[in-house]
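Here the structure is laid out as structure tokens; the discussion comes afterwards.
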Amino acid sequence: MFNESDAPQPPKVLSTPLEIAANLRQLQESHDPLIITFHDRSHRFQSYVVHVDRESNTLALDEMIPRDGEKFIENGEHFRVEGFHDGVRIAWECDHALKISEVDGHRCYSGPLPQEVTYHQRRNAFRAALKLSQLVDIILDGAHLKGNGAMRGKLLDISATGCKLRFEGNVEDRLQLGQVYERFKAGNPLGLVDTMVELRHLHYEERINTTFAGVRFHNLSGQAQRKIESFVYQLQREARRFDKDDY
């Protein structure tokens with residue numbers, strides 16, 4: 001639905017255990033990917049919330065991707081966590097040592113719940129989902145793409161600032177979180193050529209043998225920005241007209 005609540009909101013700082021646990025649990029239940037950045041280090045790592053318990057004041061994060069980020073956890077280095085849930089940015093600082101343990105037989109990092117969480121609703125960047133019958137073909141390529149040849153996939157949804165992509169099979173080992181790929185192309189009717197994108201989210205869904213990637217547009221030209229905004233506006237109009245309740 002489209003109303004004034006979709007307008008941008010200033011960030012809020014959540015400080016009560018109830019609010020913090022509720023928002024972290026949303027990230028857990030939706031399996032929303034997290035971006036982890038260690039202070040004074042350029043690499044980004046991906047994880048997920050796997051356990052939230054307000055009663056015992058504990059939080060557990062899934063094993064990091066790539067795994068080599070674990071050595072920074074072992075060193076007790078501080079880091080920042082950032083996730084997105086339904087257009088809301090949820091972020092916090094981890095400034096204490098975490099314990100490497102297991103939850104349901106899977107490796108994880110556990111510690112206390114954060115004392116503060118930043119909650120920032122960013123609905124102003126309308127994200128338009130494409131119907132399955134209308135998915136746009138995309139090509140992802142660039143100097144830092146691992147493996148042989150460009151990657152071909154589908155555009156699932158798009159906003160003025162980024163888009164979600166789908167690739168057949170497990171392609172996680174070909175991509176690096178935080179990396180910029182300079183040759184992203186999208187077929188008609190969007191028609192983007194050699195656009196720069198930054199990889200923000202990456203998740204392989206084994207059940208359907210599909211990899212999902214979230215990218216943010218990087219240094220867009222004026223022409224590309226206008227193409228994207230026009231395409232989003234077109235999708236927005238169609239969504240209002242045909243599928244109000246679905247968007």
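Using the three backbone atoms N, Cα and C, a Cβ is placed for every residue, glycine included.
Positions annotated as 3',3'-c-di-GMP binding site by Swiss-Prot, on the basis of experimental evidence: Gln121, Arg122, Arg123, Asn124, Ala125, Phe126, Arg127. Packing around Gln121 (mutagenesis position) is summarised by its Cβ count: 17 other Cβ atoms lie within 10 angstroms of its Cβ, all protein chains included.
Residues annotated as domain 'PilZ' in Swiss-Prot: 121-234. Taken together, the residues in the domain 'PilZ' (121-234) have a mean pLDDT of 87 on the 0 to 100 scale.
In the three-state DSSP reading, Gln121 (mutagenesis position) counts as strand. One entry in Swiss-Prot concerns the mutagenesis experiment Gln121 to Ala. Its note says: 1.7-fold decreased affinity for c-di-GMP.
Mutagenesis annotation in Swiss-Prot: Arg122 to Ala, described as 20-fold decreased affinity for c-di-GMP; the structure shown retains the original residue.
Swiss-Prot gives this note for the published mutagenesis Arg122 to Leu: 4-fold decreased affinity for c-di-GMP, binds 1 c-di-GMP per monomer.
One mutagenesis experiment catalogued in Swiss-Prot, Arg123 to Ala, is accompanied by this note: Loss of c-di-GMP binding.
One mutagenesis experiment named in Swiss-Prot is Arg127 to Ala, and its note says Loss of c-di-GMP binding.
Counted within 10 Å of its Cβ, the other Cβ atoms near Asp157 (mutagenesis position) come to 17, all protein chains included. In the three-state DSSP assignment, the secondary structure recorded for Asp157 (mutagenesis position) is strand. The annotation that Swiss-Prot gives for the mutagenesis experiment Asp157 to Ala reads: Loss of c-di-GMP binding.
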